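Only one structure is covered here, and it is reproduced in the block below.
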Amino acid sequence: MRERTEARRRRIEEVLRRRQPDLTVLLENVHKPHNLSAILRTCDAVGVLEAHAVNPTGGVPTFNETSGGSHKWVYLRVHPDLHEAFRFLKERGFTVYATALREDARDFREVDYTKPTAVLFGAEKWGVSEEALALADGAIKIPMLGMVQSLNVSVAAAVILFEAQRQRLKAGLYDRPRLDPELYQKVLADWLRK
C-alpha cells in the first residue's frame with residue numbers, strides 16, 4: 001500500500017510540474033456534459049491547470065464519463081458573464097482568441113501559444129457570440145477542406161490545444177515547473193486528497 005501511495009505522489013508531482021498556468025480555454029455556454037467533459041479531458045492531457053466557463057443560464061456545469069475523471073485535475077472557474085471572464089483573464093495577461101468561421105479569422109496554427117493564451121469556444125449550435133467576438137483580441141479558425149465547415153466543439157478544442165502543446169514542447173515550456181511555489185504546494189495538497 002505504501003508503494004502505491006508513493007508512486008501516486010510521484011505521478012501527481014510529475015504531472016503538476018508540467019502544468020501550464022498561462023494556457024487555458026474559455027467556454028461560452030458549452031453546456032452539453034459530453035462536450036464539457038471531453039474538453040476538460042483534453043485540457044488535462046495538454047497540461048491546462050484551470051479552464052473557464054460562462055453559462056448565461058446560470059446552471060452549474062455537469063460532467064459525464066467522457067471526462068475520465070479529468071474534472072478532478074483541471075479546475076473549472078465559472079464566471080457570471082462574459083465581461084467578468086474577460087476582465088479576469090486580461091488582468092492576468094492573457095490574449096484571448098475566439099474560434100470563429102469568419103473571413104478575417106487567422107489559421108489557428110499562426111498563433112503563438114507560448115505566450116499567455118486563452119482560446120474561446122462557443123455554444124455547440126451557435127458558436128461564439130458577437131459580444132464575445134467583440135471582446136476577443138482576435139479570431140482563429142481551423143481550415144476546412146470538405147463540405148462540412150465546422151467541427152464538434154470538443155474536437156475543435158482538441159485540435160487547437162494540441163497545437164498549443166506542440167509549440168510549448170518545442171519551446172521547452174514543459175521542461176521546468178511553471179507554477180509559483182506557493183500555488184504548486186496548494187494544488188499538490190488538493191490533488192493528494194483526491
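Heads up, the Cβ atoms here are built off N, Cα and C, so glycines get one too.
Those substitutions? Not in this structure, it's all original residues.
Looking at Swiss-Prot, you'll find the mutagenesis ARG41 to Lys noted as follows: 30-fold increase in Km for AdoMet. When secondary structure is read from DSSP and collapsed to three states, ARG41 (mutagenesis position) falls in the helix class.
Swiss-Prot lists THR99, GLY122, ALA123, GLU124, LYS125, TRP126, ILE142, LEU151 with the feature S-adenosyl-L-methionine binding site, giving experimental evidence as the kind of evidence. Shown in sequence order, ALA105, PHE108, VAL119, LEU120, PHE121, GLY122, GLY127, VAL128, ALA139, ILE140, LYS141, ILE142, ALA156, ILE160 are the residues of the chain, 6+ apart in sequence, with a C-beta less than 8 angstroms from the C-beta of THR99 (S-adenosyl-L-methionine binding site).
The C-beta environment of GLU124 (mutagenesis position), restricted to residues of the same chain at least 6 apart in sequence and closer than 8 Å, consists of VAL30, HIS31, LYS32, ASN35, ASN152, VAL153. Looking at Swiss-Prot, the entry for mutagenesis of GLU124 to Ala says: 2800-fold increase in Km for AdoMet.
Secondary structure at VAL128 (mutagenesis position), taken from DSSP and collapsed to helix, strand or coil, is coil. Here Swiss-Prot describes VAL128 to Ala as a published mutagenesis experiment; the accompanying note says: Small increase in Km for AdoMet.
Under a cutoff of 8 A between CB atoms, and with a sequence separation of 6+ in the same chain, the neighbours of MET144 (mutagenesis position) are SER150, LEU151. Where Swiss-Prot documents MET144 to Ala as a mutagenesis experiment, the accompanying text is: 15-fold increase in Km for AdoMet.
Under the heading of mutagenesis, Swiss-Prot lists LEU151 to Ala and annotates it as follows: Small increase in Km for AdoMet. Counted within 10 Å of its Cβ, the other Cβ atoms near LEU151 (mutagenesis position) come to 15, all protein chains included.
When the Cα atoms are compared, ARG41 (mutagenesis position) and TRP126 (S-adenosyl-L-methionine binding site) turn out to be 23 Å apart.
Other Cβ atoms within 10 Å of the Cβ of ALA123 (S-adenosyl-L-methionine binding site), summed over all protein chains shown, number 18.
For TRP126 (S-adenosyl-L-methionine binding site), the same-chain residues lying six or more positions away in sequence with a CB closer than 8 A to its CB are ASN29.
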